[in-house]
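Marked as active site, proton acceptor by Swiss-Prot: H585. The annotation FAD binding site is assigned in Swiss-Prot to 127-128, 147-150, 163-164, 168-172, A237, D433, 440-442, H585 on the grounds of experimental evidence. Record note (Swiss-Prot) on the mutagenesis of C164 to A or S: Loss of catalytic activity. Here Swiss-Prot notes a mutagenesis experiment, C169 to A, with the remark: Loss of catalytic activity. The note that Swiss-Prot attaches to the published mutagenesis F219 to S is: 12-fold reduction in affinity for TRX1 and 25-fold decrease in catalytic efficiency. Here the residue is the original one, while Swiss-Prot reports the published mutagenesis E450 to S with the comment No effect on catalytic activity. As a published mutagenesis entry, H514 to A appears in Swiss-Prot alongside the note: No effect on affinity for TRX1 and 2-fold decrease in catalytic efficiency. According to Swiss-Prot, the experimentally introduced change D529 to A is described as follows: No effect on catalytic activity. Record note (Swiss-Prot) on the mutagenesis of H585 to Q or A: Severe loss of catalytic activity.
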Amino acid sequence: MNNVISFIGNSSNKYFQINQLHFIRIINKNIHSKNNLINSNSSYNVFYNKYFIKNTFQNKNKLSSIYSKLNFSIKNMCKDKNEKKNYEHVNANEKNGYLASEKNELTKNKVEEHTYDYDYVVIGGGPGGMASAKEAAAHGARVLLFDYVKPSSQGTKWGIGGTCVNVGCVPKKLMHYAGHMGSIFKLDSKAYGWKFDNLKHDWKKLVTTVQSHIRSLNFSYMTGLRSSKVKYINGLAKLKDKNTVSYYLKGDLSKEETVTGKYILIATGCRPHIPDDVEGAKELSITSDDIFSLKKDPGKTLVVGASYVALECSGFLNSLGYDVTVAVRSIVLRGFDQQCAVKVKLYMEEQGVMFKNGILPKKLTKMDDKILVEFSDKTSELYDTVLYAIGRKGDIDGLNLESLNMNVNKSNNKIIADHLSCTNIPSIFAVGDVAENVPELAPVAIKAGEILARRLFKDSDEIMDYSYIPTSIYTPIEYGACGYSEEKAYELYGKSNVEVFLQEFNNLEISAVHRQKHIRAQKDEYDLDVSSTCLAKLVCLKNEDNRVIGFHYVGPNAGEVTQGMALALRLKVKKKDFDNCIGIHPTDAESFMNLFVTISSGLSYAAKGGCGGGKCG
């Protein structure tokens, strides 16, 4: 990577001997400035601003005297590994001997300007696509957004808004709330003085309520696009070339139309995966795409998978009163803190959810109105519903990416994009769940989409920060996390450099009624009370004065508790800051102000008493 930059007519001038590292720092500092787009066949588009290069040199007069003679020749650039991705970037290229740019004053020959139908064409009407489209329009871009929902294996479709609003976050939390309501009545209400004769749940009424709210959100999103001056087309889109998109209006394959765009964003998200090697699975099973609009009540249900989607769905179905079994290959919630994952699973077992550990379906057969499932342990059982939640794959089928030689991870159909949302095609970007190695969370897609739009259309040099992203899992006992798990911290920093503070305790409201285990989970007639319901855990770096790098909470309202803690972690909070903070009593969250037992001490971290996270025993 020597001779990174050469100059016409004055390559020996000492003011222009820029070493490779310093130049790349300049490029990285000002990456994605709208005014200077470097066309590239590399793994990402390099954007930079001549202002910063000009001011790098002490003698500005000598620089400006030959400024018009500059001819940049960048070779073998950016081979350093991207911090977010597990692949490398190569070669920002030349065009006719010059780096191409929109308003390039650094060369004698300006790049030819093209006329496009739109400045920004967005494929995908989920959170990331809509947010990026509206942000771009707010900065004067002409924006077109395509959205089309391909039916699930069971024929389920929905409106604009993507997975989150239609078949993800929104309906999931509503059904979680309905299930939690049922659990409170069934398990605790009598002890608190409530009397009722017949507690019965109406599945159809729940689905009607959920779907009605979703439709109202679909309408508000359409209104939002219109008011933002984003043109919307309900069309199945695919790429023709790096600046051309063809589409079929409302999926009608008999008529193909095309539009051109200066930049194209792919934000098509993911869809649930059903295995091909399980006979009858694709024909007879449903996924999370179907459960929230299921017309008949699910009845006795088998959930296949150990993902957070699997546990959330099995959790609210169990809480609604259905017989639920979960078939898992190995561990649950892979990638999350495993102590917390085990606690979530234990709570679910104590509430009556059955787990088949290391046992998976091998064959599904229709038996009248039920499904006969044959398992890998040679057993079989009848179920009313089988729901697969074993993972998701990028929704890229039909986008024609292969003809453009776009880099894609073929194992999960996700587009390989860097931390700047750039693909290996200069004018094409990817945000949200469809992008490789990006957290599958709606707020992440929204933020990445907005930042990308500002870089393209507002001269911004913002870069998406993927550190300390909070998340919450809406299982019967919720789990919120931000930062590193205990296992990941050990892997990155070494066990000797990590301290883990933790406390296990009982939620106040549950302690008061001595909530009991489901009969399935009772070992004998004396094994009645549930285990401690809550866990508070801080993962800290010893050599940085116990700076907190991991926050984990298992307990009620985990999402609400975790959100504020995420801000603290981003501000580099230390354990002593928690110690010096006064908690709100009696709450579960105050436990984080009272942590003093470490895993390395070997002492018991089970708190005595029953007043939540406070000191009461």
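One-based numbering along the chain as shown.
From the backbone N, Cα and C atoms, a Cβ is placed for every residue, glycine too.
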Distance from C164 (mutagenesis position) back to F219 (mutagenesis position), taken between C-alpha atoms, in Å: 15
Residues satisfying Cβ distance under 8 Å from H585 (mutagenesis position), sequence separation of at least 6: C611, G612, G614
Residue with minimal Cβ packing [other Cβ atoms within 10 Å] among the recorded positions K172, H514: H514
Subset of mutagenesis positions (C169, E450, H514, D529) lying within 10 A of T163 (FAD binding site), CA to CA, in sequence order: C169
Tertiary neighbours of C164 (mutagenesis position) (same chain, Cβ under 8 Å, six or more apart): G126, P127, V170, A442
Fewest other C-beta atoms within 10 angstroms, as judged across E440, E450, D529, which are the recorded positions: D529
Pairwise CA distance, K172 (FAD binding site) versus E450 (mutagenesis position), rounded so that it is a whole Å: 25
Cβ packing number for C169 (mutagenesis position), 10 Å threshold: 18
Pairwise CA distance, H514 (mutagenesis position) versus D529 (mutagenesis position), rounded so that it is a whole Å: 6
Greatest C-beta neighbour count within 10 angstroms, which of the recorded positions T163, F219: T163
Those residues of the chain, 6+ apart, with a Cβ under 8 Å from that of Y148 (FAD binding site): N234, G235, L236, A237, K250, G251
